[in-house]
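Below: the structure, in structure tokens.
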Amino acid sequence: MKMPEKHDLLAAILAAKEQGIGAILAFAMAYLRGRYNGGAFTKTVIDATMCAIIAWFIRDLLDFAGLSSNLAYITSVFIGYIGTDSIGSLIKRFAAKKAGVEDGRNQ
């Protein structure tokens, strides 16, 4: 029995290669940062996974913002370095500023 061709699967994997590399870079940086700062293993892995998920979509966000998608790798490393706590606080401050609230940290 002959196995069917797997060209579609290979094409799908190769199409996501750039995003996968960015996610791996963000995961590695977040994991190393968390372990260096003395974080617990579980918390570090969860934070690194969330950074990888954010970094997976960074190329699309850069395109949306009109920036070069060549910045995706360094942006992924930056995402891993600052972590999800910092990203969350940046989003909260931005939303509070847009909503006209004076202090977005108390919400």
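Each residue, glycine too, has its Cβ placed from N, Cα and C.
So that you can see what the record holds, here are the features copied from Swiss-Prot:
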MUTAGEN   ALA48 to Val  Complete loss of holin function
MUTAGEN   CYS51 to Ser  No effect on holin function
MUTAGEN   ALA52 to Val  Lysis-defective, dimerizes but does not form cross-linkable oligomers
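This view paints the features noted in Swiss-Prot onto the structure.
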residue	record	Cβ contacts under 8 Å, 6 or more apart
ALA48	mutagenesis position	ALA26, PHE27, ALA28, ALA30, TYR31, GLY34, GLY80
CYS51	mutagenesis position	ALA26, PHE27, MET29, ALA30, ILE79, GLY80, GLY83, THR84
ALA52	mutagenesis position	ALA23, ILE24, ALA26, PHE27, ALA30, GLY80
